[in-house]
Amino acid sequence: MKMLLIHSDYLEFEAKEKTKIAEETENLKGKLDECLACFIAVEREDENNPEGTAIGAVEEIEKVANQLKVNNIVVYPYAHLSSDLSSPETAVKVLKDIESILKERGYNVLRAPFGWYKAFKISCKGHPLSELSRKIVAKEEKKEEGEESKFYLLNPETEEIIELNENNINIIKDEELLALAKHELGIREHKEHDEPPHVKFIKEKDICSYEEASDPGHFRWYPKGKLMRDLLADYVYNLVVNMGAMPVETPIMYDLGNPAIREHADKFGERQYRFRQGNKELMLRFAACFGQFMMKKDMYLLPRYLPLKLYELSTYSFRYEQRGELVGLKRLRCFTMPDMHTVCLNLEQAMEEFEKQFWECLKTGDDLNLSYSVIFRFTKDFFDEHRDWFFKIAKEYKNKYGKDVILEILPKRKHYWVGKVDIAVIDSLGRPIENPTVQIDVESAKRFDIKVHTNEGEIYPIILHCSPTGSIERVLCGLLEKAAIEAEKGNAPMLPVWLSPIQVRVIPVAERHYDYALKVAEKLRENNIRADFDDREESVSKKIRNAGKEWVPYVVVIGDEEMESDKLTVTIREKSTLKKPYKEKMTLDELIERIKKETANYPYRPLPLPIRCSLQPKFH
């Protein structure tokens, strides 16, 4: 903010004509004698903390007013003091806040309207302190000191909860849950600073890599990686549609001049992409909340529609992570977020849906063969009131998965939710990759004016936020980290067969086997199995090694014996170790049947690469 302060005999103004950004007001003229005239330009950087900027401006105005022994203040918007102005909405808010705070402190304040062409007269007193300029930096608001969250391990059977701390944390016997608890309590291990293995894998396996011509944390996806990402998106789509969700699509950018959009965005702090276009300040979304909430606001919602679920694959979502925090697919600035929001009539319905969606989130771990660790987070009031409900869920979870859960209790609500569950995969370095989540939002319906029309009148509903898998990139991250853990145990690392870009590689021993090998690969493709045929001029042993490096689940070697017997020699990666491949003899039909059984109920897409390996291009 820039300010010009003039100690004046008087200031008189009259608003003559509106501009496009004029505020609506009836105060079109005014005069104040013996005043401090404050000409103010609100700047773009003030948008990060409008309240703090207003407080900083008031403190500076007050200092000068006290020096001059002045009680009359004119707040006069004056854009000509800066070439880097804030949005009109922010400027009006800051100017009104300055007026309001000054009045609260006992000053007589006249504020000229924003966005009008105005005529004004001023008489400067002409003494050494009569003309002063100031640059205002936002005053940091003092954070409320309060009780911190507490973390507990609980025994669902006895309903005993044990508060966790650095001294007793090793009572947790499950290594993955222990790693999650250490992370939550801020207990860091030395190996956490190492680079996770998936960072190497994503490049080695031709999945994706950083795009140097873009902002850090943005990836380019190669055909194999794009295929994997699309398959995961198809998987989530099928899951949520079966849950009763209606897919929608909304914009990726939003106008921060909308008060509800700004307030919701500000809940997430500074880690956002914001930019200006003309007089508008816009932001790139970090989730699908904004568009879905605006859509729900315009719907005429009736109780019989509820619970109402809208789903969007938020491609792309943006989060401006600090550069030093960017780590492969775990922390990036552009990601793909499956995002479902459920409108619930009341808290009772919301809790029922929360429970159902929690189990659907856990199902994704079963389907993806990922080991999940669970932490529930509740405000103290909510937990105290619904303790029995929570322990019922925890007990059912323990009975099904044999695992305990961690519980975080917040002394009071500081977010839009009163309860949530976060589900994490633990990477090979013992760090959590938080993926699925369900949250009970008690705030956003009112903020966005989302209403349900009942016989008794309009009510604000409860909204659940749910991402059944977490971001697609983090799912891949978790799968690759799991593969690294398997490799540490001596097992052959691999991805699920349905998600593997190449499911079968056919390798001919000699040129005379090429035609037969090609027919095998073609028949596999005809049966919706992603197969290719290695016709490169390399030794058979090197071709087999290459297939191993690419984690191909099934490798078929075709020689004279295979052609004569119609029995294929198949290396099955799932049963192999790093030192010893596992091989079986089977017919082509048996191989097809085996793969179809393994991939049943999972989405399929064809391999977007030539069937001949010699024609498949290299991307780096």
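Every residue, even glycine, has its Cβ placed from backbone N, Cα and C.
Don't expect the noted substitutions in this model, because it carries the original residues.
Here is what Swiss-Prot says about this protein:
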type    : residues               : note
BINDING : Cys289, His341, His465 : Zn(2+) binding site
MUTAGEN : His7 to Ala            : Still charges Thr, no longer edits mischarged L-seryl-tRNA(Thr)
MUTAGEN : Phe13 to Ala           : Still charges Thr, 5% editing of mischarged L-seryl-tRNA(Thr)
MUTAGEN : Asp46 to Ala           : Wild-type for Thr charging and L-seryl-tRNA(Thr) editing
MUTAGEN : His80 to Ala           : Still charges Thr, no longer edits mishcarged L-seryl-tRNA(Thr), high mischarging activity
MUTAGEN : Tyr117 to Ala          : Isolated domain has nearly wild-type deacylation of mischarged L-seryl-tRNA(Thr), no activity on L-threonyl-tRNA(Thr). Intermediate deacylation of L-seryl-tRNA(Thr); when associated with A-131
MUTAGEN : Lys118 to Ala          : Still charges Thr, no longer edits mischarged L-seryl-tRNA(Thr)
MUTAGEN : Cys124 to Ala          : Still charges Thr, 80% editing of mischarged L-seryl-tRNA(Thr), no mischarging activity
MUTAGEN : His127 to Ala          : Still charges Thr, no longer edits mischarged L-seryl-tRNA(Thr), high mischarging activity
MUTAGEN : Glu131 to Ala          : Isolated domain has almost no deacylation of mischarged L-seryl-tRNA(Thr), no activity on L-threonyl-tRNA(Thr). Intermediate deacylation of L-seryl-tRNA(Thr); when associated with A-117
MUTAGEN : Arg134 to Ala          : Still charges Thr, 20% editing of mischarged L-seryl-tRNA(Thr)
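Put simply, Cys289 (Zn(2+) binding site) is 39 Å from Tyr117 (mutagenesis position) when counted between their Cα atoms. A strand conformation is recorded for His7 (mutagenesis position) in the three-state DSSP classification.
In the shown protein chains, 26 other C-beta atoms lie within 10 A of the C-beta of Asp46 (mutagenesis position).
Cβ neighbour count for His341 (Zn(2+) binding site) (all protein chains, 10 Å cutoff from its Cβ): 26. The recorded positions near Lys118 (mutagenesis position), taking a 10 angstroms Cα-Cα threshold over the set Phe13, Asp46, Cys124, Glu131, Arg134, His341, are Phe13. The most crowded of the recorded positions listed here (Cys124, Cys289) is Cys289, judged by how many other CB atoms sit within 10 Å of its own CB.
Ranked by Cβ neighbours within 10 A across all protein chains shown, the recorded positions His80, Lys118, His127, Arg134, His465 are led by His465.
Note: Glu131 (mutagenesis position) has non-local neighbours Leu4, Leu5, Ile6, His7, Cys124, i.e. same-chain residues 6+ apart with C-beta under 8 A of its own C-beta. Cα of His127 (mutagenesis position) to Cα of His341 (Zn(2+) binding site): a distance of 62 Å. In this structure, the C-alpha atom of Cys289 (Zn(2+) binding site) lies 44 angstrom from that of Phe13 (mutagenesis position). Taking only the Cα positions, the spacing between His465 (Zn(2+) binding site) and Asp46 (mutagenesis position) is 31 angstrom. Ranked by CA distance from Phe13 (mutagenesis position), the recorded positions Asp46, His80, Arg134, His341 have His80 at the top as the closest. Here His341 (Zn(2+) binding site) is positioned 32 angstrom away from Asp46 (mutagenesis position), judged by their C-alpha atoms.
Around the Cβ of Tyr117 (mutagenesis position), a 10 Å sphere holds 10 further Cβ atoms from the protein chains shown. Put simply, Arg134 (mutagenesis position) is 46 Å from His341 (Zn(2+) binding site) when counted between their Cα atoms. Here Arg134 (mutagenesis position) is positioned 14 angstrom away from His80 (mutagenesis position), judged by their C-alpha atoms. When other Cβ atoms within 10 Å of the Cβ of Phe13 (mutagenesis position) are tallied across all protein chains shown, the result is 23.
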